[in-house]
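Per Swiss-Prot, the features are:
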BINDING   Y51, V52, R53, M54, K55, V98, Q99, L100, P277, G278, G279, V280, G281  substrate binding site
BINDING   G169, R170, S171, S194  NADP(+) binding site
BINDING   T384, P385, L386, G387, E388, G389, K390, S391  ATP binding site
MUTAGEN   C11 to S  Almost no effect on activity
MUTAGEN   C144 to S  Cyclohydrolase activity is reduced 20-fold. Dehydrogenase Km is increased 7-fold
MUTAGEN   C257 to S  Cyclohydrolase activity is increased 2-fold. Dehydrogenase Km is increased 2-fold
Amino acid sequence: MAGQVLDGKACAQQFRSNIANEIKSIQGHVPGFAPNLAIIQVGNRPDSATYVRMKRKAAEEAGIVANFIHLDESATEFEVLRYVDQLNEDPHTHGIIVQLPLPAHLDEDRITSRVLAEKDVDGFGPTNIGELNKKNGHPFFLPCTPKGIIELLHKANVTIEGSRSVVIGRSDIVGSPVAELLKSLNSTVTITHSKTRDIASYLHDADIVVVAIGQPEFVKGEWFKPRDGTSSDKKTVVIDVGTNYVADPSKKSGFKCVGDVEFNEAIKYVHLITPVPGGVGPMTVAMLMQNTLIAAKRQMEESSKPLQIPPLPLKLLTPVPSDIDISRAQQPKLINQLAQELGIYSHELELYGHYKAKISPKVIERLQTRQNGKYILVSGITPTPLGEGKSTTTMGLVQALTAHLGKPAIANVRQPSLGPTLGVKGGAAGGGYSQVIPMDEFNLHLTGDIHAIGAANNLLAAAIDTRMFHETTQKNDATFYNRLVPRKNGKRKFTPSMQRRLNRLGIQKTNPDDLTPEEINKFARLNIDPDTITIKRVVDINDRMLRQITIGQAPTEKNHTRVTGFDITVASELMAILALSKDLRDMKERIGRVVVAADVNRSPVTVEDVGCTGALTALLRDAIKPNLMQTLEGTPVLVHAGPFANISIGASSVIADRVALKLVGTEPEAKTEAGYVVTEAGFDFTMGGERFFNIKCRSSGLTPNAVVLVATVRALKSHGGAPDVKPGQPLPSAYTEENIEFVEKGAANMCKQIANIKQFGVPVVVAINKFETDTEGEIAAIRKAALEAGAFEAVTSNHWAEGGKGAIDLAKAVIEASNQPVDFHFLYDVNSSVEDKLTTIVQKMYGGAAIDILPEAQRKIDMYKEQGFGNLPICIAKTQYSLSHDATLKGVPTGFTFPIRDVRLSNGAGYLYALAAEIQTIPGLATYAGYMAVEVDDDGEIDGLF
């Protein structure tokens, strides 16, 4: 009786059906799950085209997306590798297969080896083959044909363990890997090949024979005859891998397909045998589909796992060394390693040296299905001029969360300006054992974002003054128009910005030659009133001599002079736009909306009118990408944007927050806990915190889960009647000796800040930032007052001296607070009047009785209302050293009238800002300035900066 046919076609069909069902099942709870196989074919070989069609058809049946990339025969190796690299980096591509053979001019090994092992679903890359050949190896994928052979044997209930197997053929594609698989399943394996003498002698006692020698009917049927010549006790299972075409005049094609085994004879003597075609071939394709599914599931599972961010150990010293000494004593992680720990792909990362990099905002799109992590705002009580340690607390908190409690956490902070760094303020990287490293790179230039803001701002300023010059010196409309819209190669064309201006003016024309004289005048003349220009040039250095200058004094400017001045770069509205934009499109639209002046008819003139929107966006294209750095304990920090806290929101960017919240977020069905994003707002909560909620949260659509309010014994003593604290002078003894009475009186300021936070419906944790001279009695007084005022918790934190270890209790309190319900609401309705919004902030946040709007401020308010800008949120610029407008009023002043001296528009950023006093928007340098101590040694190490 003849043996039986082992039908690979039917088995493959069952596998494809099972794969399709499993995909549908997963999609039931993960709708976005879509296994994707990329197939690269170079050239037009008919056999390759046939195999590709088979794979695409099988993918369709299995519910797998097949992305077919067909390259011309002449494609260079560089081009093919570029496609492979793109697919390697594409998170939507789970498997990659390069159809072989490739044209002769291409190196197959180099190209196939370029495929990432995690996407090498063919299983033949060096990593997967290498792991397969190790005794305890762990390949990502088994090669498809050998895997299909094993599955066929299992399907036929063939016992592999303890069997004797003979493999005829030693190729890297089938022979060698199938031998390894059989061996790993405890079969005793003999490998033979075309040069082996008397192959038939090896087959008599074989239980399993795999033939992959590539020669038509090389193995004769009679080789399987039992030694005694009978046909009894047939036990051999034959797997024929061969695919050979031999002449057959009876076929229409003139050829027929045969295997490496003489099928018609062998079936007489064996138990099972695979046919050709219809045996191993369909199983190979089915295993390709199964490997693709495995890859997609593995990626899904990896994305659902909590982030693992191994900490860097700290060697704590007493007394605590200087910040720069601590920074240099710690060897940071390579930034690409930290990015990998965060789940950032290499194509989403742009390295700037070893320890800083930019992150593509496209991370947000890739992780769009994730639920955001927990969002924590760090703010403070009304500070002394020495500061109370918000940045240090931010770093200590994330170090505690990640390095000591195993919770993924990212700190999001502003980029410091060079001006204060080289002036009197020093760096802004935190301090002690809670800081960003390398701190010199953090404080100097970083990746050049501030310089990009400066270039963009100054281009705009130059464009405004130059436009006024050209309009004034060219009186004839037609002549001016011809120069504004010149002919190139005999044709005139509006730029995109010009076309947008035409549309806003209601001129629905696209051909420059079609405009009437009236339309030409309306379009070409901006008629800027020079007295209304709000844009100043900027520089990122403290330079008091630039506060007021006269431009246009060169003879070439024909007496077109104008008094103007410089701002520090971070005071530019473009910096606020960078901080508040949700994405590149939003940034471009905001830039276009910036009002630079009014025309002679009091109508607003925008960046879009000047024609600068595209150019400014181009200059800021890279600046919109957040910068990745790390803390002393190797936890991630995103550094992005640095709007001037005096007249702007004083917070890092919306984009950085959105990126970070997705990176530490969780997939909808994941059972892991979300991580934490800890950001901060400038000055005290009454200023930075209020702006954060009413301006930044309106722009981002995000709301914090908790607020950390930083308080110090020193600051509360200042508000409780202790002598003033002055920078550069020794602290009065009241601050270094126990004085609980001062603390208890000053605690009223903290309690007012707690009440202010609670008006937004968010839980608040008070962080008592510990100093060496603080006593237990003073700290206990603060905690008691905080809890009585409604704080969720009040915790002492010693992160400056101990790093994350010193902030563990604070981190635990923040975790608990962030799990409390939030009843968030804004302080005011943006659609209420400007006057009402100002009054609400002054009364509810500052404790004032009323506002006093000076005539010039009222004139501007009326103008902004007339121009349609009355429904914007409000930013109030005032002193940071008092809840009121008067820095000498400590504690919790009440009943005062708050002056509004001026109101200005930041339409691109999306707010009005009112000034309670004259604010210097470019600082000066002191007699002794920070830059005087800076030196650089022969190795490039910077000394004296901090």
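Note that Cβ sites are derived from N, Cα and C of the backbone, with glycine treated the same way.
Here the original residues stay in place, and none of the substitutions has been built in.
Annotated features taken from Swiss-Prot, shown on the structure.
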residue: G169; record: NADP(+) binding site; Cβ contacts under 8 Å, 6 or more apart: G175, H193, V210, V211, A212, I213, G214, V241, D260
residue: S194; record: NADP(+) binding site; Cβ contacts under 8 Å, 6 or more apart: I213, Q215, F218
residue: P277; record: substrate binding site; Cβ contacts under 8 Å, 6 or more apart: T243, C257
residue: G279; record: substrate binding site; Cβ contacts under 8 Å, 6 or more apart: L6, D7, G8, K9, L152, I239, D240, G259
residue: T384; record: ATP binding site; Cβ contacts under 8 Å, 6 or more apart: R714, A715, S718, V725, Y881
residue: P385; record: ATP binding site; Cβ contacts under 8 Å, 6 or more apart: V725, K726, P727, Y881
residue: G387; record: ATP binding site; Cβ contacts under 8 Å, 6 or more apart: none
residue: E388; record: ATP binding site; Cβ contacts under 8 Å, 6 or more apart: G380, I381, V710, A711, T712, R714, A715, N769
residue: K390; record: ATP binding site; Cβ contacts under 8 Å, 6 or more apart: V378, S379, G380, E680, V710
Q: Just name the most isolated of the binding-site residues Q99, S171, S391, going by other Cβ atoms within 10 Å of its Cβ.
A: S171
Q: Based on Cα distances to S391 (ATP binding site), point out the closest of the recorded positions C11, Y51, R170.
A: Y51
Q) Going by DSSP, is C257 (mutagenesis position) part of a helix, a strand, or coil? A) strand
**Q.** Among the NADP(+)-binding set G169, R170, S171, S194, as the record gives it, the longest Cα-Cα distance in Å
**A.** 11
Q.
Using the CB centroid of T384, P385, L386, G387, E388, G389, K390, S391 as the ATP site centre, which other residues of the same chain sit with their CB within 8 A?
A. G380, P383, T712, A715
Q) Looking only at Cβ atoms, how many others are within 10 Å of the one on R53 (substrate binding site)? A) 11
Q: From the recorded positions C11, K55, R170, S171, pick the residue whose C-alpha lies nearest to the C-alpha of L386 (ATP binding site).
A: K55
Q: Identify, among the binding-site residues G281, G389, the residue whose Cβ has the fewest other Cβ atoms within 10 Å in this structure.
A: G281
Q. Taking just the CA atoms, what is the gap between G281 (substrate binding site) and R170 (NADP(+) binding site) in Å?
A. 18
Q | Candidates C11, C144, S171, G389 (recorded positions) - the one closest to Y51 (substrate binding site) by CA | A | C144
Q) C11 (mutagenesis position): which of the binding-site residues R53, K55, G389 is the nearest Cα neighbour? A) K55
Q. Over all shown protein chains, what is the count of other CB atoms within 10 A of the CB belonging to C257 (mutagenesis position)?
A. 18
Q) At the level of the C-alpha atoms, what whole-angstrom distance separates K55 (substrate binding site) and S171 (NADP(+) binding site)? A) 23
**Q.** Those residues of the chain, 6+ apart, with a Cβ under 8 Å from that of R170 (NADP(+) binding site)
**A.** S176, I191, H193
Q. 10 Å Cβ neighbour count around K55 (substrate binding site)?
A. 22
Q | C11 (mutagenesis position): tally of other CB atoms within 10 A of its CB | A | 20
